[in-house]
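Please read the structure below before turning to the comments.
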Amino acid sequence: MESRVLLRTFCLIFGLGAVWGLGVDPSLQIDVLTELELGESTTGVRQVPGLHNGTKAFLFQDTPRSIKASTATAEQFFQKLRNKHEFTILVTLKQTHLNSGVILSIHHLDHRYLELESSGHRNEVRLHYRSGSHRPHTEVFPYILADDKWHKLSLAISASHLILHIDCNKIYERVVEKPSTDLPLGTTFWLGQRNNAHGYFKGIMQDVQLLVMPQGFIAQCPDLNRTCPTCNDFHGLVQKIMELQDILAKTSAKLSRAEQRMNRLDQCYCERTCTMKGTTYREFESWIDGCKNCTCLNGTIQCETLICPNPDCPLKSALAYVDGKCCKECKSICQFQGRTYFEGERNTVYSSSGVCVLYECKDQTMKLVESSGCPALDCPESHQITLSHSCCKVCKGYDFCSERHNCMENSICRNLNDRAVCSCRDGFRALREDNAYCEDIDECAEGRHYCRENTMCVNTPGSFMCICKTGYIRIDDYSCTEHDECITNQHNCDENALCFNTVGGHNCVCKPGYTGNGTTCKAFCKDGCRNGGACIAANVCACPQGFTGPSCETDIDECSDGFVQCDSRANCINLPGWYHCECRDGYHDNGMFSPSGESCEDIDECGTGRHSCANDTICFNLDGGYDCRCPHGKNCTGDCIHDGKVKHNGQIWVLENDRCSVCSCQNGFVMCRRMVCDCENPTVDLFCCPECDPRLSSQCLHQNGETLYNSGDTWVQNCQQCRCLQGEVDCWPLPCPDVECEFSILPENECCPRCVTDPCQADTIRNDITKTCLDEMNVVRFTGSSWIKHGTECTLCQCKNGHICCSVDPQCLQEL
């Protein structure tokens, strides 16, 4: 109900906008004949009178030709057409009777993105295209276009909606897979042929146009209805709603995360800090660490060597080191007995009687220090040492470092006989003359290392280390030698590649019969593997089920080889790669579509009126057929009813729409068969009996350009049945059994879809907006919409036919 209201509203809002004037905006128009600049010098075509005199018309002759847009012209076409879902193909034509040819073709390599074809052999118009899932599709419209008469044809494509008008009459309207116009570079545009060798259109074409606009058929038939928006317009509205829903869901999720973060941020003050030796410093804060000036920048400590000042000291003071500081500062001095002492320094003086007196520099004066007595020593007098700064002797080997010293980080205290001194650790150098502060020596930068060739020097605190270059292994702490990755099996070569050791590395080369860069080698099969086969070894193909042969070129006929046993009411029909059981004439499927044909049941021809009994007979239904019986006592004519007309008993006639089939009436039954071909008869109809055509000009070249077929030969190519008829190749889709199920899938390398019960496995998505999904955030999602599951980064969900289908993207996980 909601979808119908939405559509009516959309028609009211946008319907009037679709009623344009009959003039076409040139930016939306591709006038093919004008842009290709066809003329008298163009081989294979010539200008002739058309349906009207307003534009030029050209006769496409049965001669070799190459009507192909130049690269620049084709790209101009594709710039207007690329990634558009609303366009119309228009053409006025007069096609030669029985000709099968391509009107226009847009293809890249073997991929037909858009090709319009008319088959006079089978009396049908075909549209070949690729869908958004990159699968090839063919829509067949039964219609006699190749009748040597003028026709106006328009094919309007609007998203998944096709409308075919012929002579301003709507002939067909279908819902299909949405065609893709994501045309890659190198795509080609052909007119009147598929390529240089195939699909030659024979006849006259006029007014060949592509209109990239809604309801483009109006340009050809102005009186047609155009008051309501197109399917693409409606799909666009639905898409916008889905996009808005997705934006709303993402915005709500972002808002929820932002609120959570704000709640956490309200509880704390976040600032980048630095921590050094147990002390935390704020951003941009600077401090002195020994002889380094350090700063906290963006949470990282950056230090530089401190540059000490050299101040002028006042009278009775001089520069001296101060405990805990790197640079010298002005310090008071004392002059005593011709020597200079700094504040706090002590000195002993011995009298002539040997009495020791201790002095200390205080307030620029040497003052007497009272003696507090000395501890008893436990060493002989010969091992006792007299000190210059104390009246108390110590034993030899006394630990002066245990008392007090000024040796900082990376400097160690060493005991001398009468005092302690500082010494830099190995690998460090002094920052001042007393060795109290030291810094690391970068042996690598200064060339003071022993690393040899094939190594790289890496500085470490107080030392260095030599690491091996890539492709080398260690001999000792300073040397490395070449590493043969091939012998040690430490290479990345493919199992089908040969490893060759090189200096510092190795090379990988694919073995004969394989191709690739060495790290990845794939088997190479000279003739290729057809029908989905995989090349698994040099010139060895692994064929999919249903095919055999060196190149998987031969279809296995399951029907004739006895692999299949169909029900007695069904015939086995072989298809490329597989088969199916099709109900015999007189039977139809009951809707269960049993694979073996058990679901075939009798058709009551009498009850349904599908019989040929004349009015003077009575129809009796039989299993798989019927009987025309004459009532007792009456003299029946044995006439037949065919296509609403009376055919007399014994009468023979040719079908109106199939000149190659002959029918006869025999006692109320109509029996039809193909014409018997007598190749000895000089008047034999070569159209019906192509096998009787010996002319070389009637032969056909296979699409691969290698195989030559005689007229009448048939073959299968890319899920199409192809036939050579008097030099023309005509291909049509292989018949597939009906798939009466909600969900279907087209397996890879197969031609016909199969039913599946899991909607997430289905290939196609029905664009029914009434089938919605409710996601994990309680947001309504339309069929076809996709989203990233809330709380995840790599789980992609999609609404398919009202079901939520989710999968994890492996590439996304690798990028995290």
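In case you wondered, yes, glycine gets a Cβ from its N, Cα and C as well.
What you see is a predicted model, and the numbers here were worked out from it, not measured in a lab.
Feature annotations, reproduced from Swiss-Prot:
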type	residues	note
DOMAIN	64-228	domain 'Laminin G-like'
DOMAIN	272-331	domain 'VWFC 1'
DOMAIN	440-481	domain 'EGF-like 2'
DOMAIN	638-693	domain 'VWFC 2'
MUTAGEN	Arg448 to Ala	Diminished binding to ROBO3; when associated with A-450
MUTAGEN	Tyr450 to Ala	Diminished binding to ROBO3; when associated with A-448
MUTAGEN	Arg452 to Ala	Diminished binding to ROBO3
MUTAGEN	Asp476 to Ala	Abolished binding to ROBO3
MUTAGEN	Asp477 to Ala	Abolished binding to ROBO3; when associated with A-478
MUTAGEN	Tyr478 to Ala	Abolished binding to ROBO3; when associated with A-477
MUTAGEN	Leu498 to Ala	Abolished binding to ROBO3; when associated with A-500
MUTAGEN	Phe500 to Ala	Abolished binding to ROBO3; when associated with A-498
MUTAGEN	Val509 to Ala	Diminished binding to ROBO3
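Structure coloured by features recorded in Swiss-Prot.
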| residue | record | Cβ neighbours (10 Å) |
| --- | --- | --- |
| Arg448 | mutagenesis position | 12 |
| Tyr450 | mutagenesis position | 12 |
| Arg452 | mutagenesis position | 12 |
| Asp476 | mutagenesis position | 8 |
| Asp477 | mutagenesis position | 10 |
| Tyr478 | mutagenesis position | 15 |
| Leu498 | mutagenesis position | 15 |
| Phe500 | mutagenesis position | 14 |
| Val509 | mutagenesis position | 16 |
For Phe500 (mutagenesis position) and Val509 (mutagenesis position), the CA-to-CA distance in whole Å is 8
Here the mutagenesis positions are Asp476, Asp477, Tyr478, Leu498, and the Cα closest to that of Tyr450 (mutagenesis position) is found at Tyr478
Listed in sequence order, the mutagenesis positions within 10 angstroms (C-alpha to C-alpha) of Asp476 (mutagenesis position) out of Arg448, Leu498, Val509 are none
Quick note, Val509 (mutagenesis position) and Tyr478 (mutagenesis position): C-alpha atoms separated, nearest Å, by 34
One of the mutagenesis positions Asp477, Tyr478, Leu498 has its Cα closest to the Cα of Arg448 (mutagenesis position), namely Tyr478
One of the mutagenesis positions Asp477, Tyr478, Leu498 has its Cα closest to the Cα of Arg452 (mutagenesis position), namely Tyr478
Leu498 (mutagenesis position) sits from Tyr478 (mutagenesis position) (Cα to Cα, rounded, in Å) at a distance of 33
Integer Å value for the Cα distance linking Leu498 (mutagenesis position) with Asp477 (mutagenesis position) is 33
Reduced DSSP state (H/G/I helix, E/B strand, rest coil) at Tyr450 (mutagenesis position) is coil
